[in-house]
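**Q** The structure under discussion is supplied below as structure tokens; questions concerning it will follow.
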Amino acid sequence: MNKRFFPTLLLAFVCSTLAYADGGMWLMQQINGQVARMKSLGMQLEAADIYNPNGSSLKDAVVMFDGGCTGVLVSNQGLLLTNHHCGYDQIQKHSSVQHNYLKDGFWSYSLAEELVNPGLEVEIVDEITDVTAAVKKELERIKKPSGLEFLSPRYLSSLAPEIVGKKAASRPGYRYEIKAFYGGNRYYMFTKKVFRDVRLVAAPPSSIGKFGSDTDNWAWPRHTGDFSIFRLYADKNGNPAEYSKDNVPYRPKRWVKVNAQGVKEGDFALIMGYPGTTYKFFTADEVTEWSEIDNNIRIEMRGILQDVMLREMLADPKINIMYAAKYASSQNGYKRAQGANWAIRRRSLREIKLAQQQEVLAWAKQKGIATTEEAVRAISKAIEGRQDLRMRQRYLLEGILMGIEMSNAPAADSDIADHWDDPARREAGLQSIRKQFEAFFNKDYSPEVEKDQLAIALLTRYAERIPAEKQPISIREGIAEYGSAKAYVEMIFDKSIYASRERFEEFMKNPDRDRLLRDPMSRFAASVAYEHQKLAKEVAAFDAPLAAAQRSYVASVLDMKGQPNLAPDANLTLRFTYGEIKGYQPRDVVTYGAKSTLEGVMEKEDPNNWEYVVDPKLKALYEAKNYGRYANSDGSMPVNFCATTHTTGGNSGSPVMNARGELIGLNFDRNWEGVGGDIEYLPNYQRSIILDIRYLLFIIDKFAGCQRLIDEIQPQF
């Protein structure tokens with residue numbers, strides 16, 4: 001990693017008053033400090049309408065969906081809107097070649113037709129409590145601290161029973177979560193209702209919900225109907241409960257009214273949701289590490305993975321269903337890394353962070369605070385010290401563990417090997433291996449694709465990048481013995497009992513201890529896992545001193561700026577952000593408007609490119625201009641719009657509300673130029689990409705003919 005400093009640029013940035021430009025993402029309890037500015041942009045709400053700790057507010061209608069997305073309640077029957085890509089896994093699990101809901105969409109026309117989704121959870125925040133004093137008191141009592149407890153969600157949440165009482169903490173259907181903010185300088189507890197009976201109600205075809213797919217991802221203008229619809233169910237008393245046929249639709253204490261009157265450039269926009277991760281307090285060296293190691297390796301290895309997957313998906317519909325979710329997930333992180341690196345280079349984000357760093361150091365020096373400079377030096381030392389380890393770790397993670405499925409093959413433990421002659425223990429061990437095999441050899445895995453393409457391509461590149469002496473022993477010895485990654489992979493699939501179901505079942509009929517222990521795929525997986533654990537431990541040695549230094553550095557920033565003026569980094573907790581509906585100029589001579597229409601869908605149509613196929617029914621509606629009440633005043637059909645709000649991953653599915661707190665859209669993406677907003681908000685370039693609620697309603701009504709949902713939502717025209 002190259003360390004580069006730019007003294008001339010630094011002076012220019014310092015003189016430009018760039019210190020922590022802040023577009024959000026604000027904590028709910030910071031609402032009072034933002035209301036005046038929000039009203040200056042046109043908002044007509046009061047603070048208590050958005051967040052009221054003593055009553056209902058918009059906060060109560062915004063949910064966390066499936067641990068990493070956001071959703072919004074829009075009826076008194078627990079109807080929930082989120083993005084198509086947020087519900088993608090559930091849609092995929094219900095899909096088959098015979099009932100391909102990914103391709104054709106899914107529409108339930110009664111409650112009885114709604115589909116159950118085991119394992120899916122939705123959370124609603126009930127209370128938010130400042131527990132900083134209590135947490136710091138408990139942290140002081142730790143007898144053998146690891147040095148990271150002050151940031152650990154698991155450890156922090158384990159303190160909840162001491163804070164709220166053991167009886168309260170054991171309430172069925174509730175979860176208490178304590179998280180660190182500002183690098184561990186503040187702590188808040190979130191009391192949540194957890195719903196586990198969440199049913200799929202509707203989803204458009206992927207040709208609508210994923211229109212433009214990976215080519216348009218992170219891009220504006222956009223033309224995507226990115227939504228899916230679910231419903232929360234509760235027991236007959238209205239409490240969260242596990243699935244039961246006796247459960248009834250949940251009646252929330254608050255839902256958001258839907259406004260179908262349309263939007264215009266300059267309108268106020270409010271977004272609430274669960275942004276995942278940002279890095280606004282990074283030092284310059286941390287930006288360099290993120291770009292040159294994390295992002296560069298992700299771009300390289302996922303590019304190889306995705307090229308192979310896409311080629312195979314286009315050739316076989318069965319493979320397409322099998323790998324659809326994996327490909328979408330990989331592509332999302334890939335393009336995010338590309339966009340972040342573009343912003344770091346073109347928008348000089350490293351230099352901006354260097355300027356901010358110097359500003360904090362100058363402030364601390366003036367105040368006589370020596371710990372700030374010590375913290376910056378400690379951060380740089382940790383980054384430099386872990387450079388080679390982190391590089392090896394990232395190649396192993398992106399290239400092997402996340403890319404090659406056989407790294408998840410079953411591993412025979414010492415218990416079955418040592419007690420093979422004990423029939424009971426041998427059988428128990430074999431059943432454990434069967435369970436591992438079933439988890440590994442699921443419907444989302446193709447041995448043929450793995451053997452012939454994926455494993456060879458990724459393992460070849462990994463071996464080119466990592467010196468042999470630093471590779472997992474199975475990879476090092478296998479490539480040396482067989483002459484190439486290709487020959488090594490072919491040997492594994494030729495000999496492993498896990499290479500096919502037939503071979504596995506044959507082994508289970510006549511199990512052999514030596515064959516089990518010598519299995520090449522199992523040894524590959526065990527060797528990779530060992531190397532991963534070894535690297536994780538070595539990298540982790542830098543975690544505690546780095547976290548302590550970051551905490552000290554952020555404490556100085558917090559003291560300098562003051563908490564009311566400084567939003568903390570995102571960490572999957574409920575936030576709000578606000579701005580206006582507005583286009584932008586990404587580069588010279590290029591200007592983008594704020595809204596897109598169905599006309600743009602037809603302009604992009606390409607029957608020979610799966611990303612831009614237009615459903616015949618949608619095309620017929622377009623040709624007839626059969627838009628009903630959902631059209632713009634000029635007769636065009638709205639699809640998407642963009643706003644200056646500050647969002648990131650986790651905000652997918654976030655409600656976008658107007659000046660009166662009425663739903664006008666669903667956030668689903670960011671523009672390419674704004675991905676760097678995870679480090680520094682860039683108001684002239686950063687845009688949230690939003691599904692216009694009228695397009696969602698139009699698809700439900702005119703495309704699907706699902707009148708019961710329109711009747712339930714009761715949009716205001």
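Every residue gets a Cβ built from N, Cα and C, even glycine.
Those substitutions? Not in this structure, it's all original residues.
Here the structure is a predicted model, which means the values were calculated and not measured.
Swiss-Prot feature annotations, pasted as is:
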ACT_SITE  His85  active site, charge relay system
ACT_SITE  Asp226  active site, charge relay system
ACT_SITE  Ser652  active site, charge relay system
MUTAGEN   Ser652 to Ala  Loss of catalytic activity
MUTAGEN   Arg670 to Asp  Loss of catalytic activity
**Q** Taking the Cα of His85 (active site, charge relay system) as the centre, which of the recorded positions listed as Asp226, Ser652, Arg670 lie within 10 Å of it?
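**A** Qualifying among Asp226, Ser652, Arg670: Asp226, Ser652.
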**Q** Looking only at C-alpha atoms, tell me how far Asp226 (active site, charge relay system) is from Arg670 (mutagenesis position), rounded to the nearest Å.
**A** 13
**Q** In the structure shown, which of the recorded positions His85, Arg670 has the fewest other Cβ atoms within 10 Å?
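**A** Result for the recorded positions His85, Arg670: minimum number of other Cβ atoms within 10 Å at His85.
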**Q** Give me the count of other Cβ atoms within 10 A of the Cβ belonging to Ser652 (mutagenesis position).
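**A** The answer is 28 other Cβ atoms.
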**Q** Provide the number of Cβ atoms within 10 Å of the Cβ of Asp226 (active site, charge relay system), excluding the reference atom itself.
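**A** Cβ-Cβ neighbours of Asp226 (active site, charge relay system) within 10 Å number 28.
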